[in-house]
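To start, the structure itself, in structure tokens.
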Amino acid sequence: MEEGGDFDNYYGADNQSECEYTDWKSSGALIPAIYMLVFLLGTTGNGLVLWTVFRSSREKRRSADIFIASLAVADLTFVVTLPLWATYTYRDYDWPFGTFFCKLSSYLIFVNMYASVFCLTGLSFDRYLAIVRPVANARLRLRVSGAVATAVLWVLAALLAMPVMVLRTTGDLENTTKVQCYMDYSMVATVSSEWAWEVGLGVSSTTVGFVVPFTIMLTCYFFIAQTIAGHFRKERIEGLRKRRRLLSIIVVLVVTFALCWMPYHLVKTLYMLGSLLHWPCDFDLFLMNIFPYCTCISYVNSCLNPFLYAFFDPRFRQACTSMLCCGQSRCAGTSHSSSGEKSASYSSGHSQGPGPNMGKGGEQMHEKSIPYSQETLVVD
């Protein structure tokens with residue numbers, strides 16, 4: 001396979017060298033334009049999420065807020081590398097930034113992939129505890145703080161992405177003046193066994209970075225939906241609107257994650273398995289040509305997360321409004337009176353402010369532990 005393919009931005013595959021790819025063309029300015037759009041939206045959106053979380057007082061933050069902030073950090077760390085990849089793609093896969101940035105930017109891609117999905121899984125589990133098991137798991141949620149959990153997730157993500165840092169390098173493409181950023185397995189494998197390393201790393205990253213976390217998220221949201229539906233069956237008719245709203249948001253969160261990442265992992269896995277299954281060259285070429293677009297779709301997730309996990313919350317929107325019209329007199333009152341409380345815990349599971357149902361330290365008293373009352377996404 002030609003080393004200029006976008007697959008080689010990640011693995012440097014060469015498992016179907018018997019096929020001819022002379023008809024393959026790069027995507028010109030389209031893919032770089034998408035990368036830069038994701039860069040602009042991702043830096044703005046994730047920066048706004050971090051600003052909203054950390055402007056609140058520490059005692060008002062809950063574990064879900066830490067997961068939200070960690071997710072934003074992962075996405076922000078990744079999107080700042082996109083100008084490098086946009087340049088690389090625009091130059092028809094000619095890397096001008098040297099070996100160090102080849103290693104670092106590639107490493108950050110995979111750290112982001114693992115850290116993001118782990119944070120989403122942690123957030124899903126946090127919602128599960130808050131809605132399905134609010135009383136029985138209260139002590140667990142207090143013992144294992146969001147900060148400790150996210151620290152463990154980040155360490156795990158950094159370790160899982162380490163093969164990319166070690167094996168990534170740059171080299172001249174044969175018979176051209178182009179410099180490629182690719183995975184070099186020669187330091188750990190013979191030529192005949194490189195495909196095994198490639199397939200092993202590719203399949204394992206899909207399993208650990210998508211299949212297992214997505215299964216956990218689906219399980220959490222299944223029990224959340226079941227609990228919400230069971231509760232609202234006891235409510236009056238007007239409660240049906242809240243049920244539909246919450247359940248639809250849950251569906252949007254899960255489906256969006258799947259739509260963004262499933263094409264990437266599916267196409268990547270199919271291509272990697274080509275060494276074993278010997279796909280026809282036409283199908284192999286098809287996989288290689290659509291992979292750059294699947295990659296773009298997965299990257300878009302890094303700029304959608306702020307909207308999906310924060311902008312659905314009216315309290316977060318209030319905080320954004322307070323910031324955007326910070327210098328205007330018409331917003332001064334709102335900014336001083338409500339932004340501190342309303343932006344303190346915009347994430348799901350812990351966003352109810354002090355009130356008649358709050359105990360010491362702002363902990364929720366369980367008046368039968370109404371599940372939906374702990375879910376910000378149903379606030380009118």
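Heads up, the Cβ atoms here are built off N, Cα and C, so glycines get one too.
Nope, none of those substitutions made it into this model, it's the original residues.
Close to Tyr35 (mutagenesis position) in the fold, though at least 6 residues off in sequence, lie Leu82, Pro83, Trp85, Ala86, Thr89, Cys296, Tyr299, each with a CB less than 8 Å from its CB. Quoted from Swiss-Prot, the note on the mutagenesis of Tyr35 to Ala is: Decreased APLN/apelin-13 potency. Decreased G(i) and beta-arresting signalings after APLN/apelin-13 induction.
Reduced to three states, the DSSP call for Asn46 (mutagenesis position) is helix. Quoted from Swiss-Prot, the note on the mutagenesis of Asn46 to Ala is: Loss of beta-arrestin recrutment after APLN/apelin-13 induction. Small decrease in G(i) signaling after APLN/apelin-13 induction.
When secondary structure is read from DSSP and collapsed to three states, Trp85 (mutagenesis position) falls in the helix class. Here the residue is the original one, but Swiss-Prot notes a mutagenesis experiment at this spot, Trp85 to Ala: Loss of APELA signaling. Loss of APLN/apelin-13 signaling.
Quoted from Swiss-Prot, the note attached to the mutagenesis of Tyr88 to Ala states: Decreased APELA potency. No change in APLN/apelin-13 potency. When other Cβ atoms within 10 Å of the Cβ of Tyr88 (mutagenesis position) are tallied across all protein chains shown, the result is 23.
One mutagenesis experiment named in Swiss-Prot is Tyr93 to Ala, and its note says Decreased APELA potency. No change in APLN/apelin-13 potency. Within 10 Å of the C-beta atom of Tyr93 (mutagenesis position) sit 21 other C-beta atoms, taking all shown protein chains into account. Reduced to three states, the DSSP call for Tyr93 (mutagenesis position) is coil.
For Phe101 (mutagenesis position), the same-chain residues that are 6 or more apart in sequence and have a Cβ closer than 8 Å to its Cβ are Leu84. Annotation of the mutagenesis experiment Phe101 to Ala in Swiss-Prot: Decreased homdimerization, no change in APELA potency, increased G protein and beta-arrestin signaling pathways. Decreased protein expression level; when associated with A-97, A-98, A-99 and A-100.
Same-chain residues at least 6 positions away in sequence with a Cβ under 8 Å from that of Arg168 (mutagenesis position) are, in sequence order, Cys102, Lys103, Ser106, Tyr107, Cys181, Tyr182, Met183, Asp184. In three-state terms derived from DSSP, Arg168 (mutagenesis position) belongs to an extended strand segment. According to Swiss-Prot, the experimentally introduced change Arg168 to Ala is described as follows: Loss of APELA signaling. Loss of APELA signaling.
Here the residue is the original one, while Swiss-Prot reports the published mutagenesis Leu173 to Ala with the comment Decreased APELA potency. No change in APLN/apelin-13 potency. Leu173 (mutagenesis position) carries neither a helix nor a strand DSSP state and counts as coil.
Mutagenesis annotation in Swiss-Prot: Tyr185 to Ala, described as Decreased APLN/apelin-13 potency; the structure shown retains the original residue. Residue environment of Tyr185 (mutagenesis position) contains 21 other Cβ atoms, counted within 10 Å of its Cβ in all protein chains.
According to Swiss-Prot, the mutagenesis experiment Lys268 to Ala carries the annotation: Strong decrease in beta-arresting signaling after APLN/apelin-13 induction. No change in G(i) signaling after APLN/apelin-13 induction. When Cβ atoms from all protein chains are considered, those within 10 Å of Lys268 (mutagenesis position) total 24, not counting its own.
Among the mutagenesis entries in Swiss-Prot is Tyr271 to Ala, noted as: Decreased APLN/apelin-13 potency.
Per Swiss-Prot, mutagenesis Tyr299 to Ala is noted as: Decreased G(i) signalingafter APLN/apelin-13 induction. No change in beta-arresting signaling after APLN/apelin-13 induction. According to its DSSP assignment, Tyr299 (mutagenesis position) is helical.
Residue environment of Ser302 (mutagenesis position) contains 28 other Cβ atoms, counted within 10 Å of its Cβ in all protein chains. Here the residue is the original one, but Swiss-Prot notes a mutagenesis experiment at this spot, Ser302 to Ala: No change in G(i) signaling after APLN/apelin-13 induction. Decreased beta-arresting signaling after APLN/apelin-13 induction.
The two recorded residues, Ser302 (mutagenesis position) and Tyr88 (mutagenesis position), have Cα atoms 20 Å apart.
Counting every protein chain shown, the number of other Cβ atoms lying within 10 Å of the Cβ of Leu173 (mutagenesis position) is 17. For the pair Tyr271 (mutagenesis position) and Leu173 (mutagenesis position), the C-alpha distance works out to 21 angstrom. Calculated from their C-alpha atoms, the gap between Leu173 (mutagenesis position) and Asn46 (mutagenesis position) amounts to 37 Å. Under the three-state DSSP scheme, Tyr185 (mutagenesis position) falls in the helix class. Other C-beta atoms found within 10 angstroms of the C-beta of Tyr271 (mutagenesis position) number 27, with every protein chain shown included. In the three-state DSSP scheme, Tyr271 (mutagenesis position) is classed as helix.
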